[in-house]
Amino acid sequence: MVKKAIVTAMAVISLFTLMGCNNRAEVDTLSPAQAAELKPMPQSWRGVLPCADCEGIETSLFLEKDGTWVMNERYLGAREEPSSFASYGTWARTADKLVLTDSKGEKSYYRAKGDALEMLDREGNPIESQFNYTLEAAQSSLPMTPMTLRGMYFYMADAATFTDCATGKRFMVANNAELERSYLAARGHSEKPVLLSVEGHFTLEGNPDTGAPTKVLAPDTAGKFYPNQDCSSLGQ
């Protein structure tokens, strides 16, 4: 019980820090000092949301301090596979809402409700319904459900990085010999990043220098490289 109380208290503190306390409707612009004070810690929530043609959508949401999020949705009682889907993107806070923008540019909205998050409608307004639209604070691992990612892959000195097209964030890539060979073949003689489309998921691994948990891209497929293209290319 004590451990649960501590987890709940930390969730409340982190959530209030995340949402801020000003009254502006747009995303906050903070001074460096304010940004340091309001820097959020990774946070996660879980719950079962309503579903029109299944028993419910088991939803897990993970916010990261780098401004990104990952969501996993599992359709309970679904007859078709796959029944689990993952998505990711960037988050921002307004005066009273949490705004999630996914990798396709679509937005969704939530608001603080105690130590929980309440899902809002597509316009960012409360949903008038008898059904539950609340995600409770929880401690969970990042989902392993594959999702499509596109970004610039670069490999040098036994280390690979991936700069995601949707978020602009750069991640280390888990060791993958096949992907490394494909990159070397695609880049030719030039030592430069190559556009990559790959199915993968995020995981936490210890930083080789500090040992601190670091978010890493773990490829689930061989992926496909597009030489001489970048994130602005129509052919990505």
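Glycine is no exception: its Cβ is also placed from the backbone N, Cα and C atoms.
Keep in mind that this structure shows the original residues, not the substituted ones.
According to Swiss-Prot, the mutagenesis experiment Cys21 to Ala carries the following note: No longer induces degP when overexpressed, targeted to the periplasm.
Here the residue is the original one, but Swiss-Prot notes a mutagenesis experiment at this spot, Cys51 to Ser: Forms oxidized monomers. The number of other CB atoms found within 10 A of the CB of Cys51 (mutagenesis position), across every protein chain shown, is 16.
According to Swiss-Prot, the mutagenesis experiment Cys54 to Ser carries the following note: Forms oxidized monomers. Listed in sequence order, Tyr75, Leu76, Gly77, Ala78 are the same-chain residues at least 6 apart in sequence whose CB falls under 8 Å from the CB of Cys54 (mutagenesis position).
Experimental mutagenesis at this site is recorded by Swiss-Prot as Cys165 to Ser, annotated: No oxidized monomer forms; when associated with Ser-231. Cys165 (mutagenesis position) counts 19 other C-beta atoms within 10 Å of its own C-beta, drawing on all protein chains shown.
According to Swiss-Prot, the experimentally introduced change Cys231 to Ser is described as follows: No oxidized monomer forms; when associated with Ser-165. Cys231 (mutagenesis position) falls outside any helix or strand according to DSSP and counts as coil.
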Whole-number Å value for how far Cys231 (mutagenesis position) lies from Cys165 (mutagenesis position) (Cα to Cα): 6
Residues satisfying Cβ distance under 8 Å from Cys231 (mutagenesis position), sequence separation of at least 6: Arg150, Gly151, Met152, Cys165, Leu195
